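Heads up: the structure comes next, in structure tokens.
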Amino acid sequence: MSTLSYVSPDALKGWLMESPNEISIIDVRDYDYEGERIPGSVRIPSDTFLASVDQHVDDLMKKRSLIVHCTYSQVRGPKAARVLSEILRNRITESKEKLSLSQKEKLFQNLPTVYILHGGFSAWKRRYGGQQGLIEYD
């Protein structure tokens, strides 16, 4: 399994401005979700992540980058990112189609890159809380 990388709030903002349709942001906050989120993010709470993420996998596989975060991205965000990365890889290895090793490798190379938001939503809010359009409210 590949090593997961972190992305800074500044880099994520750039991606959102340049190519918002190529990324998905997955918010795994639970009890600490207070109705504020990064624009366009999908909320899949960590306490139901394993049971819920599969319904999103087909859409997520169409993206270039997936960014996972919780409040601080210290425990839940990284854990969900590892699980998501494994689920995406398993989707290829468990494919019902008979694929050659080279075909599977090509599919692996085209999987979205899974990132963890450095500092989590807390860092995002601290950096962009006062800027129009960078936080959505329920």
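Just so it is clear, glycine is given a Cβ too, placed from its N, Cα and C backbone atoms.
Keep in mind the model shows the original residues, not the substituted ones.
Taking Cβ-Cβ distances under 8 Å and a sequence separation of 6 or more, the neighbours of CYS70 (mutagenesis position) in its chain are ASP27, VAL28, ARG29, ASP32, SER46, ARG76, GLY77, ALA80, GLY120, PHE121. Taken from Swiss-Prot, the feature active site, phosphocysteine intermediate applies to CYS70.
Among the features that Swiss-Prot reports, domain 'Rhodanese' is placed at 19-133.
In the three-state DSSP scheme, CYS70 (mutagenesis position) falls into the coil class. According to Swiss-Prot, the mutagenesis experiment CYS70 to Ser carries this note: No catalytic activity.
Around SER73 (mutagenesis position), the C-beta neighbours below 8 angstroms that are at least 6 residues distant in the chain are TYR6, ILE116, LEU117, HIS118, GLY119, GLY120, ALA123. One mutagenesis experiment catalogued in Swiss-Prot, SER73 to Ala, is accompanied by this note: No catalytic activity.
Quoted from Swiss-Prot, the note on the mutagenesis of ARG76 to Ala is: No catalytic activity. DSSP assigns ARG76 (mutagenesis position) to a helix.
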Among all protein chains shown, how many Cβ atoms are found within 10 Å of the Cβ of ARG76 (mutagenesis position), not counting that one? 22
